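Chemist: Handing you a structure now.
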Amino acid sequence: MMQLPERVEGLHHITVATGSAQGDVDLLVKTLGQRLVKKTMFYDGARPVYHLYFGNELGEPGTLYTTFPVRQAGYTGKRGAGQISAVSYNAPVGTLSWWQEHLIKRAVTVSEVRERFGQKYLSFEHPDCGVGFEIIEQDTDGQFEPWDSPYVPKEVALRGFHSWTATLNRNEEMDSFMRNAWNLKPQGRDGNYQRYAFGNGGAAKVLDVYIDEDERPGTWALGEGQVHHAAFEVADLDVQAALKFDVEGLGYTDFSDRKHRGYFESIYVRTPGGVLFEASVTLGFTHDESPEKLGSEVKVAPQLEGVKDELLRTMNDPIVI
């Protein structure tokens, strides 16, 4: 199979169907020290829900964890094969003991220190909805500048994403897609894990695959407790269009049209492994809020400004920071 030009640059954002907005704030902001950089609404379905964005100071690509708190919709998703199963953050070398103690103080059940691909890490789950997280020790060179959080000292703060892990039953077809269509390069194996990287790797440049032949497929619908999609960065709309054209030419035709998401432009493709990938062009978060005010107000489409208060009452999902 023909290998395409290297158009995908790295991890952009991860989007997760969670439980409650306050549960997300309690974990992402008050425990992990991220900034709530944007509060918007998601309008699909019978009732609106929040779409929340967490990251570093300006929500740079490679730091963005976005959530749909969907508990009120009453549908719980099933985690399983064909999904992102863990989101891993970078932490400075020597800080895992601090993070372990901090998580325990915050009533988060956390693992002992483990090692994979020669790197030490902790694993834990979102206390409110069960989605998987890891904190991995890595040199801070070339990593993202952390948000100056009142909850986490800057010297131990998380510095954007290290990697994401996809759980699959098999990897043959997904391996071909990632190498030939998504320009990921195999980096080696550790047990049932296969590592891939963009370019030479580094912060927000790594994707791991965990093979579990017995794991049942997870659900694709937007249900509480599962990662909905994994978004990857591309430089601009022309690169995005060329990527779609060429990947479809390889036979991977399950692509969406371009979607304007307010803060990025997106196309989606269902991969052979079942994981929903997105190619995302960054537009930024400061066109409707100043940098110092990011995340302070709920933002809605202009045509909905007149009914914003009514929508918020309908959601009935208050946030206290």
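Cβ coordinates are placed from backbone N, Cα and C, and glycine is handled just like the others.
Pulled the feature table from Swiss-Prot, pasting it below:
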type: BINDING; residues: H162, H229, E278; note: Fe cation binding site
type: DOMAIN; residues: 10-138; note: domain 'VOC 1'
type: DOMAIN; residues: 160-282; note: domain 'VOC 2'
type: MUTAGEN; residues: H162 to A; note: Loss of catalytic activity
type: MUTAGEN; residues: H229 to A; note: Loss of catalytic activity
type: MUTAGEN; residues: E278 to A; note: Loss of catalytic activity
Chemist: To see if you understand the setup: which same-chain residues, six or more apart in sequence, place their Cβ under 8 Å from that of H162 (mutagenesis position)?
Modeler: S88, Y89, N90, E134, I136, Q138, A203, A204, V206
Chemist: Reported as an integer number of Å, what is the Cα distance between E278 (mutagenesis position) and H229 (mutagenesis position)?
Modeler: 7
Chemist: Within its own chain, what residues at least 6 apart in sequence put their Cβ under 8 Å from the Cβ of H229 (mutagenesis position), listed in sequence order?
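Modeler: Listed in sequence order: I14, T15, Y268, V275, L276, F277, E278.
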Chemist: Look up E278 (mutagenesis position) in the DSSP assignment and reduce it to helix, strand or coil.
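Modeler: The three-state answer is strand.
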Chemist: By DSSP assignment, list the helix, strand and coil residue numbers for the domain 'VOC 1' (10-138), in that order.
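Modeler: Secondary-structure composition of the domain 'VOC 1' (10-138): 22 helix, 58 strand, 49 coil.
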Chemist: Counting across all protein chains shown, how many other Cβ atoms sit within 10 Å of the Cβ of E278 (mutagenesis position)?
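Modeler: A 10 Å sphere around the Cβ of E278 (mutagenesis position) contains 23 other Cβ atoms.
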